[in-house]
Amino acid sequence: MTSHRQSSDTFGGILPSTLSSRYLSIVNQLPEEFSSVVSEMMVHLENIFSLAENFFQAIERFSRTPDLLERNKMSIGVGAEGDSWPCHVSHEAPMGSAQTTENSAKEEDKQVPESAALQHPKFKSTPGPQLPTRRRFLSESDELQDPQPVWDAEPQFCQGFLIQGLWELFMDSRQKNQQEHGGEDSSQESKDSGLCDFKPEPQPRHRNSLSDSADPFLIKSPSALLDYYQEDVSRPQPETQESSGRADKFLKPLSWGSEVLESSCNQPSTALWQLERFTVPQALQKVRVLKHQELLLVVAVSSFTRHVFTCSQSGIKVWNLVNQVAEDRDPESHLKCSVQDNKVYLRTCLLSSNSRTLFAGGYNLPGVIVWDLAAPSLYEKCQLPCEGLSCQALANTKENMALAGFTDGTVRIWDLRTQEIVRNLKGPTNSARNLVVKDDNIWTGGLDACLRCWDLRMAKVSLEHLFQSQIMSLAHSPTEDWLLLGLANGQHCLFNSRKRDQVLTVDTKDNTILGLKFSPNGKWWASVGMGNFITVHSMPTGAKLFQVPEVGPVRCFDMTENGRLIITGSRDCASVYHIKY
């Protein structure tokens with residue numbers, strides 16, 4: 001690089017080396033800080049309108065009462081050390097007749113007529129910031145903290161740069177008014193100075209007033225507000241998780257609220273930019289371990305009942321997500337097969353699309369067991385007949401239809417209202433290990449490595465596509481026409497369910513894939529298998545976002561419909577992960 005020399009005192013010359021290096025270091029830091037600055041601005045601007053509106057209302061009240069400044073100036077007393085303290089100032093109001101004696105004038109000064117209080121509402125002091133774990137509203141019975149001076153030099157709600165500027169303009173205007181009234185007779189001040197011994201009556205705090213210190217939008221700094229929005233309602237401790245595959249340390253149980261198990265779109269305070277950031281996750285944080293103590297086959301999570309269901313051969317254990325313990329060994333319920341026989345055991349379970357019904361099927365059972373989750377207590381509602389068949393896959397539709405895939409290749413359909421068999425679809429042996437229902441089509445895949453599409457209107461196979469390896473898992477995108485397959489050779493394949501001639505291999509692993517599931521928005525999917533990892537992929541490229549190691553092969557997993565929790569089953573334990581965006 002060619003070097004240039006020029007006197008540092010020359011106007012318009014090259015900066016000295018010390019200033020130049022400092023300038024370059026600042027420029028290099030700009031890209032790193034740009035993202036956080038933009039996010040902070042978005043968070044702060046979202047709350048600035050209501051805050052500024054309240055502020056300008058206060059200024060407007062001040063401008064309408066020119067004598068309010070003089071009365072507030074008399075409300076400041078000076079102590080022995082020069083400090084100021086708040087003191088009560090009475091407001092004179094027309095009483096309907098002229099007062100002629102000095103005693104009556106003093107009595108009038110000591111009274112606060114109700115009409116005057118309505119005409120001149122007082123500014124409320126803002127208590128110091130607190131650290132609430134969740135945003136709450138104060139009741140009318142909450143006690144006030146010690147009152148602060150009316151004119152607070154640094155009010156707690158002025159933390160942003162824009163509001164700080166408005167406050168400075170207001171203080172400048174106040175100082176000018178004080179200078180204009182500085183030549184007035186001081187006898188009036190000495191006359192009312194004795195009133196400083198009176199303390200203001202505690203006023204109840206209103207829920208939307210600036211004195212509500214529990215409101216995080218009023219008491220937090222911009223950086224604290226950014227953290228408030230970035231944290232989940234569950235309030236987990238932030239834990240960085242890189243895509244290198246390092247596992248998060250097991251944390252203490254989290255105290256999440258109902259928002260974790262409810263759709264974020266249903267929350268009235270959710271803004272558009274908050275929804276957009278729930279596109280792809282950044283990490284998984286383990287928050288709980290459920291000790292099932294038997295080899296897990298299937299796990300399911302219900303946002304409706306806020307429970308996790310872990311299925312093994314002997315039965316299904318029900319765990320309450322509200323209980324906050326790091327390692328839970330005591331389930332709420334244990335649902336067992338009604339038939340007690342060594343040759344009878346469960347193989348799979350499934351939650352209905354509305355999370356109100358639990359299905360369970362297995363080997364040598366007389367029927368698929370149906371439990372009613374909407375009832376006050378769990379009970380076996382009915383059994384869907386399938387005697388002599390071994391169930392290995394379950395599915396259901398919103399039209400009160402239940403489906404099951406059996407080892408002999410049969411796909412059976414029941415009407416849940418009558419528990420009667422609607423139709424049997426006969427396929428090759430071991431061809432119905434996986435079931436996916438989409439519109440009027442049933443997609444099946446199994447150990448014969450063939451993907452089949454059954455048309456429910458004609459009750460026959462409309463498509464067969466052969467893959468290179470056995471189909472171990474199936475999942476359909478909730479937003480697009482892509483069907484995702486997990487193969488025994490470790491491949492992820494995307495199959496276009498509408499065009500039916502487009503197959504994309506998007507990722508390859510060294511181990512068998514045992515489970516796949518799309519996110520609710522269809523922007524990513526998660527996969528588990530024999531590789532001892534939970535892997536998160538982006539859609540549609542299949543790029544690996546990050547991995548989370550488990551203690552052993554992950555046979556099964558499930559995800560809540562709002563994309564907030566993932567439940568995995570590895571060996572004899574189920575792990576609850578909080579998805580961090």
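A Cβ is built for glycine as well, from the same backbone N, Cα and C atoms used for every other residue.
If you look for the noted substitutions, you won't find them, since the model keeps the original residues.
Record features (Swiss-Prot):
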- Thr305 to Arg: Impaired formation of the subcortical maternal complex (SCMC) (MUTAGEN)
- Leu365 to Pro: Impaired formation of the subcortical maternal complex (SCMC) (MUTAGEN)
- Ser519 to Tyr: Impaired formation of the subcortical maternal complex (SCMC) (MUTAGEN)
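DSSP classifies Ser519 (mutagenesis position) as coil under the three-state reduction. If you count neighbouring Cβ atoms within 10 Å for each of the mutagenesis positions Thr305, Ser519, the highest count belongs to Ser519. Between the C-alpha atoms of Ser519 (mutagenesis position) and Leu365 (mutagenesis position), the distance comes to 33 Å. Non-local contacts of Leu365 (mutagenesis position) by the CB criterion (under 8 A, 6+ apart in sequence, same chain) comprise Cys337, Val339, Val344, Leu346, Cys386, Cys391. According to DSSP, Thr305 (mutagenesis position) is assigned to coil rather than to any helix or strand.
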